[in-house]
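Swiss-Prot has this to say about the protein:
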type    : residues                                                            : note
DOMAIN  : 7-241                                                               : domain 'SET'
BINDING : Lys17, Gly18, Arg19, His137, Asn206, His207, Tyr258, Phe259, Phe260 : S-adenosyl-L-methionine binding site
BINDING : Cys52, Cys55, Cys74, Cys78                                          : Zn(2+) 1 binding site
BINDING : Cys65, Cys68, His86, Cys90                                          : Zn(2+) 2 binding site
MUTAGEN : Glu187 to Lys                                                       : Abolishes methyltransferase activity on p53/TP53
MUTAGEN : His207 to Ala                                                       : Abolishes methyltransferase activity
MUTAGEN : Tyr240 to Phe                                                       : Abolishes methyltransferase activity
MUTAGEN : Arg306 to Glu                                                       : No effect on methyltransferase activity on p53/TP53
Amino acid sequence: MRAEGLGGLERFCSPGKGRGLRALQPFQVGDLLFSCPAYAYVLTVNERGNHCEYCFTRKEGLSKCGRCKQAFYCNVECQKEDWPMHKLECSPMVVFGENWNPSETVRLTARILAKQKIHPERTPSEKLLAVKEFESHLDKLDNEKKDLIQSDIAALHHFYSKHLGFPDNDSLVVLFAQVNCNGFTIEDEELSHLGSAIFPDVALMNHSCCPNVIVTYKGTLAEVRAVQEIKPGEEVFTSYIDLLYPTEDRNDRLRDSYFFTCECQECTTKDKDKAKVEIRKLSDPPKAEAIRDMVRYARNVIEEFRRAKHYKSPSELLEICELSQEKMSSVFEDSNVYMLHMMYQAMGVCLYMQDWEGALQYGQKIIKPYSKHYPLYSLNVASMWLKLGRLYMGLEHKAAGEKALKKAIAIMEVAHGKDHPYISEIKQEIESH
């Protein structure tokens, strides 16, 4: 299949950025630029039973695979369509039992290898960019990253050798490096992790901290919509990262994961940085050094919490959140993004513990500064309104709930498109209350 391209868009060489995607026609806010079916994808283990493994539909009463009892499907059709991928894991899951634990990256990479064998020619996901062309940044990997790739390769051999042939080690290193910087995480309307996937044409877009498009998902289909007006000849930019944080933090993240430093307007002017690291107005203002120390503390505690999530109890996690907020509040305003980060984590722990009132209190403190720090149409803001709306509804605050859900819908109609199933579901929630 020859690359027939995408209507109104072209691949081009973006100065200083390598390949990129450029508009050939105007797009208005909310317009769908293109959609891209997943080249390969995998449902995350924690969502098994909630979503169909094949089409990612979320519903009650899915049927389970009779062999492994681990995969769930809408019906026989979905199960049959998924078999070429599921068979890579079906009997190994039974054989390994409790010891079956490949990472999601390994699971996705196994599926890419299977797909390449089944479908060596170009796919409808690769109209402008083929998987083979993905950037790997091999020359930029440090030893730690190389070691991580080698352990992924070992796991790939360990769990998948019965049903898959592998290329040599060097080719696998390249493939894992490509997956690491071109893979996507699929999230639901509340930004909960659903799975991982490869969307080659979506991966063609370069990054900006003031993006003009947003990527959302409809099952295993990625959709790209304009969140700013785009004129013919303009490059199409998405954001690779969470845009909450100040410039230095964003670029640390971009360098670490994607090996470049951003030079967008936001990174050049740093316009939002002052508000993002808002300092308390005290009669004796904190010294520059005290501020620097507190920023360093904040970054460390964020990393500490990220690691602690894997082994600490909810109450211990909540304590980290509360103590760190207390410490930071001596220097930082509540609207400071480091404070917001810990509030957001605390809210997540409250939701996990089903402490709805606690979660609501955190959400109420978060939403206003979120709306200020994030771009106009932001999935982070939409999902926060949605969580708030559902909490209000659950706690019988109907008027506040409806108002919050409508705020979520207003953003989602642009980001997800007016006809997205998520929007119908939320409207249904408003109706039924």
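A Cβ is built for glycine as well, from the same backbone N, Cα and C atoms used for every other residue.
Heads up, this one's the original sequence, none of the swaps are in it.
Sequence features annotated in Swiss-Prot and their locations in the structure.
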{"residue": "Lys17", "record": "S-adenosyl-L-methionine binding site", "Cβ contacts under 8 Å, 6 or more apart": "Asn206, Phe260"}
{"residue": "Arg19", "record": "S-adenosyl-L-methionine binding site", "Cβ contacts under 8 Å, 6 or more apart": "Arg11, Phe12, Cys13, Leu129, Leu204"}
{"residue": "Cys65", "record": "Zn(2+) 2 binding site", "Cβ contacts under 8 Å, 6 or more apart": "Ala71, Phe72, Tyr73, Gln79, His86, Cys90"}
{"residue": "Cys68", "record": "Zn(2+) 2 binding site", "Cβ contacts under 8 Å, 6 or more apart": "Glu89, Cys90, Ser91, Met93, Val94"}
{"residue": "Cys74", "record": "Zn(2+) 1 binding site", "Cβ contacts under 8 Å, 6 or more apart": "Cys52, Tyr54, Cys55, Thr57, Lys59, Leu62, Ser63"}
{"residue": "Cys78", "record": "Zn(2+) 1 binding site", "Cβ contacts under 8 Å, 6 or more apart": "Cys52, Glu53, Tyr54, Cys55"}
{"residue": "Tyr258", "record": "S-adenosyl-L-methionine binding site", "Cβ contacts under 8 Å, 6 or more apart": "His137, Cys181, His207, Tyr240"}
{"residue": "Arg306", "record": "mutagenesis position", "Cβ contacts under 8 Å, 6 or more apart": "none"}
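Working note on the recorded positions Tyr240, Phe260: by count of other C-beta atoms within 10 Å of each C-beta, Tyr240 ranks first. Most Cβ neighbours within 10 Å among the recorded positions His86, His207: this distinction goes to His86.
Following the DSSP three-state reduction, the secondary structure of Cys90 (Zn(2+) 2 binding site) is helix. The S-adenosyl-L-methionine site is set by Lys17, Gly18, Arg19, His137, Asn206, His207, Tyr258, Phe259, Phe260; from the centre of their CB atoms, other residues of the chain with a CB within 8 Å are Glu135. What surrounds the Zn(2+) 2 site, by Cβ distance within 8 Å of the Cβ centroid and not counting Cys65, Cys68, His86, Cys90, is the set Arg67, Gln70, Ala71, Lys87, Glu89, Ser91, Met93 from the same chain. Of all residue pairs in Lys17, Gly18, Arg19, His137, Asn206, His207, Tyr258, Phe259, Phe260, the annotated binders of S-adenosyl-L-methionine, the farthest apart have Cα atoms separated by 16 Å. Under the DSSP three-state reduction, Asn206 (S-adenosyl-L-methionine binding site) is assigned to strand. A Cβ within 8 Å of the Cβ centre of Cys52, Cys55, Cys74, Cys78, the residues given for Zn(2+) 1, is found for these other residues of the same chain: Glu53, Tyr54, Phe56, Thr57, Leu62, Tyr73, Asn75, Glu77, Gln79, Asp82. Taken together, the residues in the domain 'SET' (7-241) have a mean pLDDT of 98 on the 0 to 100 scale.
Classification of Phe260 (S-adenosyl-L-methionine binding site) by DSSP places it in coil, neither helical nor stranded. Under a cutoff of 8 A between CB atoms, and with a sequence separation of 6+ in the same chain, the neighbours of Glu187 (mutagenesis position) are His193, Leu194, Tyr217, Leu379. When secondary structure is read from DSSP and collapsed to three states, Cys78 (Zn(2+) 1 binding site) falls in the helix class. In the three-state DSSP assignment, the secondary structure recorded for Lys17 (S-adenosyl-L-methionine binding site) is coil.
The highest number of surrounding Cβ atoms within 10 Å, among the binding-site residues Cys52, Cys55, Cys90, is found at Cys52.
Residue environment of Asn206 (S-adenosyl-L-methionine binding site) contains 21 other Cβ atoms, counted within 10 Å of its Cβ in all protein chains.
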